[in-house]
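Asker: Sharing a structure, written as structure tokens. Questions coming.
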Amino acid sequence: MSWKRHHLIPETFGVKRRRKRGPVESDPLRGEPGSARAAVSELMQLFPRGLFEDALPPIVLRSQVYSLVPDRTVADRQLKELQEQGEIRIVQLGFDLDAHGIIFTEDYRTRVLKACDGRPYAGAVQKFLASVLPACGDLSFQQDQMTQTFGFRDSEITHLVNAGVLTVRDAGSWWLAVPGAGRFIKYFVKGRQAVLSMVRKAKYRELLLSELLGRRAPVVVRLGLTYHVHDLIGAQLVDCISTTSGTLLRLPET
């Protein structure tokens with residue numbers, strides 16, 4: 001399955017590939033096979049910034065990266081390296097335990113500063129971005145870590161929660177969060193179900209990828225068909241099958 005997907009996805013979405021005969025094919029994505037960094041960059045281009053008035057940093061999901069880097073071990077290792085280098089942040093989106101959002105650190109910093117500008121919690125947020133963000137790449141933070149290591153008072157932590165920079169994980173523990181991401185999560189969950197339903201309603205519960213992408217998206221698919229298809233493939237919610245007519249998406253047998 002991985003081998004098939006590795007060859008199918010660049011063919012369908014995105015590599016300008018020169019053949020021995022025939023014209024050069026051009027597709028929306030042009031990621032470099034095997035590079036998580038390139039995959040993240042290309043997927044970021046699909047994020048509809050205008051939908052959120054550019055208030056959110058572009059967000060892609062780990063599952064989407066798997067659609068372009070099908071070897072999950074390689075993808076996870078490369079993402080971990082980017083995380084340790086401070087280039088990306090990974091956040092828990094909350095609607096699923098495996099729902100990890102990936103954001104470029106500089107985009108995150110810029111949008112958060114803009115969102116808190118002039119607010120009562122701006123000082124706490126600036127302190128967090130200057131001290132915690134560069135030093136700790138974790139998805140969550142513990143109370144002793146915040147108070148003893150980074151010197152935050154309880155009131156400052158409350159400010160960070162109010163600002164949407166942290167969300168409560170459990171008593172004395174917080175997830176890193178993206179201010180204002182609730183609307184994105186709502187759109188993502190509804191859009192995923194809608195695109196999955198398009199495949200489910202097709203004859204034999206299968207649909208050519210080219211046909212799916214050529215259809216008019218349902219109103220609830222606010223993030224775009226291509227954005228969601230990468231998720232469905234990478235999350236293994238559909239199987240990819242090579243046919244003479246192109247890549248076929250089929251719901252797995254249950």
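Glycine is treated like the rest: Cβ placed from N, Cα and C.
The note that Swiss-Prot attaches to the published mutagenesis Lys186 to Ala is: Abolishes DNA-binding activity. Abolishes DNA-binding activity, causes relocalization to the cytoplasm and reduces interaction with ERCC6 and RPA2; when associated with A-190 and A-201. Here the residue is the original one, while Swiss-Prot reports the published mutagenesis Lys186 to Asn with the comment Weakly impairs DNA repair. One mutagenesis experiment named in Swiss-Prot is Lys190 to Ala, and its note says Abolishes DNA-binding activity, causes relocalization to the cytoplasm and reduces interaction with ERCC6 and RPA2; when associated with A-186 and A-201. According to Swiss-Prot, the mutagenesis experiment Lys190 to Asp carries the following note: Reduces ubiquitination of RNAPII and interaction with DNA; when associated with D-216. According to Swiss-Prot, the mutagenesis experiment Arg200 to Trp carries the annotation: Does not affect DNA repair. Lys201 to Ala appears in Swiss-Prot as a mutagenesis experiment; the accompanying note says: Dramatically reduces DNA-binding activity. Abolishes DNA-binding activity, causes relocalization to the cytoplasm and reduces interaction with ERCC6 and RPA2; when associated with A-186 and A-190. Among the mutagenesis experiments that Swiss-Prot reports, Tyr204 to Glu is described with the note: Reduces self-association and DNA-binding activity. Increases cytoplasmic localization. For the mutagenesis of Glu206 to Lys, Swiss-Prot gives this note: Increases cytoplasmic localization. The structure shown keeps the original residue. Under mutagenesis, Swiss-Prot gives Arg216 to Asp with this note: Reduces ubiquitination of RNAPII and interaction with DNA; when associated with D-190. The note that Swiss-Prot attaches to the published mutagenesis Leu248 to Ala is: Increases cytoplasmic localization. Quoted from Swiss-Prot, the note on the mutagenesis of Arg250 to Ala is: Increases cytoplasmic localization.
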Asker: Tell me, which mutagenesis positions from Lys190, Arg200, Lys201, Tyr204, Arg216 are within 10 Å of Leu248 (mutagenesis position) if we use the C-alpha atoms?
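Answerer: Hits: none.
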Asker: Just checking, which of Lys190, Lys201 (mutagenesis positions) has the fewest C-beta atoms within 10 Å of its C-beta?
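Answerer: Looking at the mutagenesis positions Lys190, Lys201, the Cβ with the fewest others within 10 Å is that of Lys201.
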Asker: About how far apart, in whole Å, are the alpha carbons (Cα) of Arg250 (mutagenesis position) and Glu206 (mutagenesis position)?
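Answerer: If we compare the Cα positions of Arg250 (mutagenesis position) and Glu206 (mutagenesis position), the gap is 4 Å.
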Asker: Check Arg250 (mutagenesis position) against DSSP and tell me helix, strand or coil, would you?
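Answerer: Where Arg250 (mutagenesis position) sits, the three-state DSSP reduction gives strand.
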Asker: Just to confirm: which same-chain residues, 6+ apart in sequence, have a Cβ under 8 Å from the Cβ of Glu206 (mutagenesis position)?
Answerer: Val199, Ile241, Leu248, Leu249, Arg250, Leu251
Asker: About how far apart, in whole Å, are the alpha carbons (Cα) of Arg200 (mutagenesis position) and Lys190 (mutagenesis position)?
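Answerer: Counting only the Cα atoms, the answer is 15 Å.
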Asker: Using a 10 Å cut-off on CB atoms, tell me which of the mutagenesis positions Lys186, Arg200, Arg216, Arg250 is the least crowded.
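Answerer: It is Arg216 that, of the mutagenesis positions Lys186, Arg200, Arg216, Arg250, has the fewest other Cβ atoms within 10 Å.
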